[in-house]
Amino acid sequence: MSESEQRHAHQCVSCGINIAGMSAATFKCPDCGQEISRCSKCRKQSNLYECPDCGFMGP
């Protein structure tokens with residue numbers, strides 16, 4: 001994994017905050033399988049997210 005990919009792996013894909021050490025969910029994109037991370041606040045508020053690889057959007 002590149003340094004850029006590692007940075008993105010520890011950021012909420014919805015709001016961009018650093019999620020290291022926080023309650024967060026990490027899951028695979030339903031379309032392409034890319035790992036996506038979201039903070040608990042964005043999950044609770046059902047904020048939209050977009051997969052950085054394929055553009056899939058979900059709640």
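The first residue you see is number 1, and the count goes up from there.
Cβ coordinates are placed from backbone N, Cα and C, and glycine is handled just like the others.
Residues or ranges marked as Zn(2+) binding site in Swiss-Prot (evidence: a curator's inference): Cys29, Cys32, Cys51, Cys54. Residue density at Cys32 (Zn(2+) binding site): 12 other Cβ atoms are found within 10 A of its Cβ, drawing on all protein chains shown.
Cys12 to Ala appears in Swiss-Prot as a mutagenesis experiment; the accompanying note says: Not able to complement the deletion mutant of this gene. Loss of swarming. Severe loss of structure and stability. The secondary structure of Cys12 (mutagenesis position), as reduced to three states from DSSP, is coil rather than helix or strand. A 10 Å cutoff on Cβ-Cβ distances gives Cys12 (mutagenesis position) a total of 22 other Cβ atoms nearby, all chains included.
Spatially close to Cys29 (mutagenesis position) yet at least six residues away along the chain are Glu35, Ile36, Cys51, Asp53, Cys54, Phe56, judged by Cβ distances under 8 angstroms. Secondary structure at Cys29 (mutagenesis position), as computed by DSSP, is coil. Quoted from Swiss-Prot for the published mutagenesis Cys29 to Ala: Not able to complement the deletion mutant of this gene. Loss of swarming. Severe loss of structure and stability.
Among the mutagenesis entries in Swiss-Prot is Gln34 to Ala, noted as: Not able to complement the deletion mutant of this gene. Loss of swarming. Severe loss of structure and stability. Every protein chain considered, the tally of other Cβ atoms within 10 Å of the Cβ of Gln34 (mutagenesis position) stands at 16.
Note: the Cα of Gln34 (mutagenesis position) and the Cα of Cys12 (mutagenesis position) are spaced 14 Å from each other. Candidate binding-site residues: Cys51, Cys54. Fewest other C-beta atoms within 10 angstroms, Cys54.
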